[in-house]
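Visitor: Swiss-Prot feature annotations, pasted as is:
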ACT_SITE  GLU558  active site, charge relay system
ACT_SITE  LYS690  active site, charge relay system
ACT_SITE  ASP766  active site, charge relay system
ACT_SITE  HIS865  active site, proton donor
MUTAGEN   HIS474 to Gln  No loss of activity
MUTAGEN   HIS487 to Gln  No loss of activity
MUTAGEN   GLU558 to Asp or Gln  Loss of activity
MUTAGEN   HIS751 to Gln  No loss of activity
MUTAGEN   HIS865 to Lys or Gln  Loss of activity
Amino acid sequence: MLSRLFRMHGLFVASHPWEVIVGTVTLTICMMSMNMFTGNNKICGWNYECPKFEEDVLSSDIIILTITRCIAILYIYFQFQNLRQLGSKYILGIAGLFTIFSSFVFSTVVIHFLDKELTGLNEALPFFLLLIDLSRASALAKFALSSNSQDEVRENIARGMAILGPTFTLDALVECLVIGVGTMSGVRQLEIMCCFGCMSVLANYFVFMTFFPACVSLVLELSRESREGRPIWQLSHFARVLEEEENKPNPVTQRVKMIMSLGLVLVHAHSRWIADPSPQNSTTEHSKVSLGLDEDVSKRIEPSVSLWQFYLSKMISMDIEQVVTLSLAFLLAVKYIFFEQAETESTLSLKNPITSPVATPKKAPDNCCRREPVLSRRNEKLSSVEEEPGVNQDRKVEVIKPLVAETESTSRATFVLGASGGCSPVALGTQEPEIELPSEPRPNEECLQILESAEKGAKFLSDAEIIQLVNAKHIPAYKLETLMETHERGVSIRRQLLSTKLPEPSSLQYLPYRDYNYSLVMGACCENVIGYMPIPVGVAGPLCLDGKEYQVPMATTEGCLVASTNRGCRAIGLGGGASSRVLADGMTRGPVVRLPRACDSAEVKAWLETPEGFAVIKDAFDSTSRFARLQKLHVTMAGRNLYIRFQSKTGDAMGMNMISKGTEKALVKLQEFFPEMQILAVSGNYCTDKKPAAVNWIEGRGKTVVCEAVIPARVVREVLKTTTEAMIDVNINKNLVGSAMAGSIGGYNAHAANIVTAIYIACGQDAAQNVGSSNCITLMEASGPTNEDLYISCTMPSIEIGTVGGGTNLLPQQACLQMLGVQGACKDNPGENARQLARIVCGTVMAGELSLMAALAAGHLVRSHMVHNRSKINLQDLQGTCTKKAA
C-alpha cells in the first residue's frame, strides 16, 4: 500500500516538474519572507543594544567545532568523489543541485527557528552536512538515467520512489526520534545541536520527496536528444540498476526500526506531555536569553547601516576557526575540479570499453539460430581474441555459430571456378554405360522421336542435334534445362547456341557454369542461364552488435571496401560495441485504381479510412497467407486515380510476392463494394519499389532500424587516425549540408549503398533494392565527460530484406546467412531472423560510415584507393575487344 502511494507521488512529481519546482521554491521563500516581515523586529547590534553574557568559551570547544566543520567538509568531498567514479556528469550535477537546495531549505528553517538571527547558522551547517546522504539521491538518479525515453524517465522515477520512498521515510523518522532525544537532555548546547540535526533530516526529506525528483525529470528532459529519440544521458553501466535496486531492504531491519520508532515516540510523549518538564530541560526558556532579546535588559539604538549591510558585515567577519574551515573547503574544491579529473580518467580507463569485455546479456538465447559461448568448447579458439591483444582473453562472448545446411546436397555448396572445358569431377555412385552417338546429326524427325521416347530421351541425342532442334523451333531455348537429363547440360547447350551469335565466340570462356546446383535456380532465381558470376566474398568483423559478435560476409569488387568496413568494426568493438533497435517492420505495395469521377475516388478513400472498411479489407488480405498481416493503409488521390499503399508484416520473407497476392485479393474484395472501380495495376509506383522515393524515407518500408555507438577519443585517435571534432565537421558539411544542396532523398550518408549492396549480393537479397534500402542518415556528435568521444548513429527507414525465398535458397548464399546465424525462417518467432539481418546491415553500414568519414577527415581516402583499388597487372598485355577490332 505504501509503495503504491509513493509510486503515485513519484509519477505526479516527475510528470509535473515545473509546477513542483516553482511551488517548492515559492513555499521556501514565503517561509523566509513571513519570518522577515512578521517576526521579531529587535535585532541585536543593529537596532537594539543587547547585554553581553559572560560565558567562558573554552578553547577546546572552538577546536571541537572546527574539527566538526572540517569532518563535514571532508565527508561531502568523499561523497562527491565516489559519485565521480560512476562516470556520469548528470549524477554529479543532480547531486550537487540536491545539496545546494537542501542547504537553502535548511538555512531557511534555521533562520525561521532562530527568529532572524544568523549567527546560529554557522554552528548548524556542519550538522546539516554530516547528516546529508547522497546515496539515495544518486540511487533515484540512476533509476532515471537507465531510461531510454522521457516517458520511461517518469516511470522509472515513480518506480524508484516506490522502492526508496518507504525506506527513506522510515529512516528519517528514526533519525529524528533518535536525535530528538538529545533535546530533552537539559544540556543547552546539546539541545541546540540536536535541534539542528532534526531540522537537517527534515529538510533533506522534504527536498528528496518534492524538489529533487522533479528536478531530475526536468534536467533529463531538457538534455534529451530529441532528434535521435535516444537520451544522451544513458550510460551502459546503469543497464542493470533496476535489478540491483529491486532488492528491497531486509524485513528484519525494517521491523527493528519500526519497533524502535514506537519506543522513541513513547519516550518523547512521556517526557514532553505526561511527566512534569523541569525548567532546565526546555530550550524555550533560554531562547530569548540565547538570542539576547530580553525586554528588561535590552536598549533601543538607531541603526547606523542598512539591515543587509549589517548582515553582510557579520557574515564577512571571520574568526581563525572559520578561516581554517574555508581554506580546507577551498583546497578540496581546487583539488576536485582541477587535479581530480586526471586521476579519475586514469581510473576509469581501467574500466574503459577498450579493454573491457562485451557484456553478454542474461536473456535466454532464441531458437532462431544456434549460439554457443566461446569458452564452452575447450578446443575452440576465438580468432578475435588472438588478433586483438588488448582484449581480455578470459571474457565470455556470445558468438553466432554457423548452422549446418539441412540438405542432402550440402557438398555442392562449393563449386569449381574456371574454364568450361575439361573433365568434370568424378560422379558419386555407379557409372552408367556410355551411349554411342553418331558423329553426324540425324534428321529432325528422328531426333524428335528419340526426344519424346520414354525409353530414351535427350541423353540419346548429341549437343549438335539438340541445337539443330532449337534452331528449327522444335525446342524452346528457355526449356533446355527441363528437357535435358541434367540442368548443367541445358546450360552448356545454351552457351554453345549463344557463342555463335556473339562478336567474340570465346567470350564465355571465363564465365564458369560447371558444378553448380541449378535445380535451386530454375523457376526461382534466373531464366536462360548461361553460368554463374563468381564475385569475391570478403569478411568484415567481428562486428560487436547488441552483445554478440558477427562475421559479416561482403561480396564486392571494390577494393578497400571490406578493409575499411573491417576497420570500422574494430573501432566499434574497442568502443564497447554498438546497439540497435528495429523501429518498424512492414513491406508495402501500392496499387493504382480508377473510378469514374474524382468524387467517387474520394468516397472510396473515406470508406477505406473507416474502421469498418479497413476491417473488411484486412480480412480479405490476411486470408491469403499465414504470415501476411495487414497493418495499415495509406491512401492518396490524383484526380480520379486512387493510390492505396498496403503495409503488412511478411515474416522472414522480404515479402513482395506475399503482399502482392494479398493486395490483389483485397482489391477484388473492394470491387464488390464499388463495382465501378477499375484496377489499373497492382503496382502503381506508390510502394515504392526499387526507385528513389520520399514516401519510403518518411513512412518507411521493410525494416526501419536505428544503430548507435560511442567511440572513445583514444580509439578515434589511434584506430581511425583523426579527431572527433574533424569527423563531426566533415559529417555536417558532407552528409547533411552537401546532400541537402544536391536535393538528395535519403542520401544523408557517405556510402551506405556500398555496404548494403555487398551484403545483399552475398546473402541472396534483391540487389536492385539497394536503391531504397540504402536510405540512411548518419549523425555524429561529441560526447563523454570531456566531449572528446564520438557518438555516431545511423537510421535506415527502408531496409527491404529477408532470409527465405529468392536468392536465399541458393547454397552459397545460404552459407553466408549461416555465418550470421539467420539462415531460413525462425520457427519460434516468425520474422526474427529477417529483423536480425536488418540490424546487422545497419550496424555494418555504421562501421563503413565510421571508417570512410575518418579517412575523409584525415585525408587518407585517395592515397588508400591508389594503393589498394588499382590493378597492378599490365593491361597492355591483355587484348581487349576494341583493340582487336581496331587492329
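Every residue, even glycine, has its Cβ placed from backbone N, Cα and C.
Could you place the listed features in the three-dimensional structure?
Guide: For the recorded site, GLU558 (mutagenesis position), the DSSP three-state label reads coil.
Taking a C-beta cut-off of under 8 Å and a sequence gap of six or more, LYS690 (active site, charge relay system) has these contacts in its own chain: ASP766, ALA768, GLN769, VAL771, GLY772.
Reduced to three states, the DSSP call for HIS474 (mutagenesis position) is coil.
Of all Cβ atoms in the shown protein chains, 19 besides its own fall within 10 Å of the Cβ of HIS487 (mutagenesis position).
For the recorded site, HIS751 (mutagenesis position), the DSSP three-state label reads coil.
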Visitor: I need the nearest neighbour of GLU558 (mutagenesis position) among the mutagenesis positions HIS474, HIS487, HIS751, using C-alpha distances.
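Guide: The smallest Cα gap between GLU558 (mutagenesis position) and any of the mutagenesis positions is with HIS751.
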Visitor: In the structure shown, which of the mutagenesis positions HIS474, HIS751 has the fewest Cβ neighbours within 10 Å?
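Guide: If we count Cβ atoms within 10 Å for the mutagenesis positions HIS474, HIS751, the smallest count is at HIS474.
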Visitor: Whole-number answer please: how many Å between the C-alpha atoms of HIS487 (mutagenesis position) and HIS751 (mutagenesis position)?
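Guide: HIS487 (mutagenesis position) and HIS751 (mutagenesis position) have their Cα atoms 39 Å apart.
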Visitor: If you draw a 10 Å sphere on the Cβ of GLU558 (mutagenesis position), how many other Cβ atoms land inside?
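Guide: A 10 Å sphere around the Cβ of GLU558 (mutagenesis position) contains 16 other Cβ atoms.
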Visitor: Look up HIS487 (mutagenesis position) in the DSSP assignment and reduce it to helix, strand or coil.
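Guide: The residue in question, HIS487 (mutagenesis position), is helix (DSSP, three-state).
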Visitor: Mind giving me a neighbour count for ASP766 (active site, charge relay system)? Other Cβ atoms within 10 Å of its Cβ, every protein chain shown.
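Guide: Other Cβ atoms found within 10 Å: 17.
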